[in-house]
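> Under its mutagenesis annotations, Swiss-Prot gives Ala63 to His the following note: Abolishes interaction with ARC1. Annotation source Swiss-Prot lists ATP binding site at Lys411. Recorded in Swiss-Prot as a mutagenesis result, Gly502 to Asp carries the remark: In mes1; renders the protein unstable in vitro, elevates the KM for methionine in vivo. Quoted from Swiss-Prot, the note on mutagenesis experiment Asn584 to Asp or Gln is: Abolishes aminoacylation activity. Quoted from Swiss-Prot, the note on mutagenesis experiment Arg588 to Ala, Lys or Gln is: Abolishes aminoacylation activity.
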Amino acid sequence: MSFLISFDKSKKHPAHLQLANNLKIALALEYASKNLKPEVDNDNAAMELRNTKEPFLLFDANAILRYVMDDFEGQTSDKYQFALASLQNLLYHKELPQQHVEVLTNKAIENYLVELKEPLTTTDLILFANVYALNSSLVHSKFPELPSKVHNAVALAKKHVPRDSSSFKNIGAVKIQADLTVKPKDSEILPKPNERNILITSALPYVNNVPHLGNIIGSVLSADIFARYCKGRNYNALFICGTDEYGTATETKALEEGVTPRQLCDKYHKIHSDVYKWFQIGFDYFGRTTTDKQTEIAQHIFTKLNSNGYLEEQSMKQLYCPVHNSYLADRYVEGECPKCHYDDARGDQCDKCGALLDPFELINPRCKLDDASPEPKYSDHIFLSLDKLESQISEWVEKASEEGNWSKNSKTITQSWLKDGLKPRCITRDLVWGTPVPLEKYKDKVLYVWFDATIGYVSITSNYTKEWKQWWNNPEHVSLYQFMGKDNVPFHTVVFPGSQLGTEENWTMLHHLNTTEYLQYENGKFSKSRGVGVFGNNAQDSGISPSVWRYYLASVRPESSDSHFSWDDFVARNNSELLANLGNFVNRLIKFVNAKYNGVVPKFDPKKVSNYDGLVKDINEILSNYVKEMELGHERRGLEIAMSLSARGNQFLQENKLDNTLFSQSPEKSDAVVAVGLNIIYAVSSIITPYMPEIGEKINKMLNAPALKIDDRFHLAILEGHNINKAEYLFQRIDEKKIDEWRAKYGGQQV
């Protein structure tokens, strides 16, 4: 006799019923008796067994299997009745009642399918097929190794079941390797034994201006990226900052605005805080220097220096404005630079050549407030005897700069100070708004910002926690990382460390110094005083998300030389890098997994993807290089490497040709590609989060996963059975027409 057998291809049957039917057909082919070897008819869409020479037709899968195996025993047994009455009825449900399925399939295995060993009867195989179609994961867990013929039949049956998302049940399950995630944040962050404790500071922004983009990337954003990296690595890190509020500039600005210095500081502290919140700067504490703790700690350090012989009195010539009857802070004197002859140099520094100046060095000095010619006057002041501390400072700098891998410009600037020889520097001023000098003779003077401001790091920490000394008097267990623009370097490598050394107390001192050069605006310069460039409030008004601003600023971070903000480059990077690379990779795969797998990660064998070992090698190299660069504070390079992982993910999808054809015709490979691909997205999210925390959160939300810790090795942390959420767009295309509009609108006017 000549028989043809065909698989169930009915589109009306639920996928689980179709799988059960086709598994029985496949089992029939594997277990066919010697007298009956049917041939497969792939052109027939109906499930049947028919004789091509005689009028004979069977169209029930159970009957076909019994006939082909020539085994009609057991049809009245409890086992067979359970297979039909209890299990087969479930197969006709479009939506399986999962709780009911779990109970009945477990009962089937415990009572009727205790072992799956040859010889197997037709009744055994019918029961197996029904259980497998309803709960394949249970079968695989109970029987890790299926009998050879059964294994072959399962593989064949799957090929004849059109895959659709209805066979994957998304119940929001989270199946993540827990030891690979980021630890939750402590309510109060304090150093811990046997952990890497890192104290991170950003240069304290001066309070009386809106920060521009150069200020933001030069200190707070750079520090934030590193702090988020540390926390992503599960280091024990504390990130503090605050506004620097004392000094002549505040007094004078308050006079201009007709308010008290305190009112001015309150106003601008909120402006700074709001700008940084919008930029998603994740301070653990953002404070200010106008506090009782600042007075207490600064006066303590002053007193210790005095008692140890590192302070001295000198009479100092200062510039005095005869029009508004006040001593002028260095930055409120302007004139011609004696070095480069720039006409608008300030009394403390030339914006053009960067030289540090004394106001008396300026050619034709003038009062910034009223253009009057200032007069020299003498006043007694306290000086920090840096000359007496020079050998200690030099020895410390040599050791700390090497151990802490200071950036090149940090070393160069510090060495230029040391090379010229340190001289006593004035640390008091004739002002009202400041930390009072704790000496009777000088009770009407205050501590100068050069000395006072850096102590703000300590006082701000003390306002965060009463246990602040665990951070600041704990050099054996705490590493201090500081971020700033290059103009702040001497205060952090000479003045502040000198003050710490002079107290002869056990201070936590600078370990790693990370400095930036200047970020220029288009073809000009940012300037706080002149309002040239894009400021924080302008960025908020642009309608572009803070993630894009953070990304762009990090990508042009002036690490070794000055760099430029360009509107053309800003738009191009959004469209070609964020949208076309990162956004495309994440969106394409997550949409595919939702469309084809109903958001469920299938059982997978990673070896089924093309050159899996080569892929892992590539990813491990990317991750290890990322960690290496970030540990050194090379954030610009770290971002390039992070984006290269996204590009490698796109390449991975192309290499494996992930599409509908792969899903339907090569299910095992498709399953592996989506599972491995989702884990690449998870890794991308971990290393992109320091730069764009909101994007990292969005990706993790789509993945329905907690934050993955940053590692230098690739892990398959998302496991089989994990359920993801729907895709959402991460980025939007920016119309190139906006370039000229923004260039005109944000051409340097500060609100």
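Counting begins at 1 with the first residue displayed.
Using the three backbone atoms N, Cα and C, a Cβ is placed for every residue, glycine included.
Residues as originally present; substitutions not included.
Note that the coordinates shown come from a computational prediction; the quantities given were computed from them, not determined experimentally.
Could you tell me the structural context for the features on the list?
DSSP assigns Ala63 (mutagenesis position) to a helix in the three-state reduction. For Ala63 (mutagenesis position), no same-chain residue lying six or more positions away in sequence has a CB closer than 8 A to its CB.
Within 10 Å of the C-beta of Lys411 (ATP binding site) there are 19 other C-beta atoms, taking all protein chains into account. Lys411 (ATP binding site) falls within a helix when secondary structure is assigned with DSSP.
Of all Cβ atoms in the protein chains displayed, 23 besides its own lie within 10 Å of the Cβ of Gly502 (mutagenesis position). In this structure, Gly502 (mutagenesis position) is part of a helix by DSSP.
For Asn584 (mutagenesis position), other Cβ atoms within 10 Å of its Cβ number 17.
Around the Cβ of Arg588 (mutagenesis position), a 10 Å sphere holds 16 further Cβ atoms from the protein chains shown.
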> Taking only the mutagenesis positions Gly502, Asn584, Arg588, which one has a CA atom nearest to the CA atom of Lys411 (ATP binding site)?
Gly502
> Just the number: how many Å between the Cα atoms of Gly502 (mutagenesis position) and Asn584 (mutagenesis position)?
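One finds 56 Å between the Cα atoms of these residues.
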> For Arg588 (mutagenesis position), what is the secondary structure by DSSP, using just helix, strand and coil?
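The three-state answer is helix.
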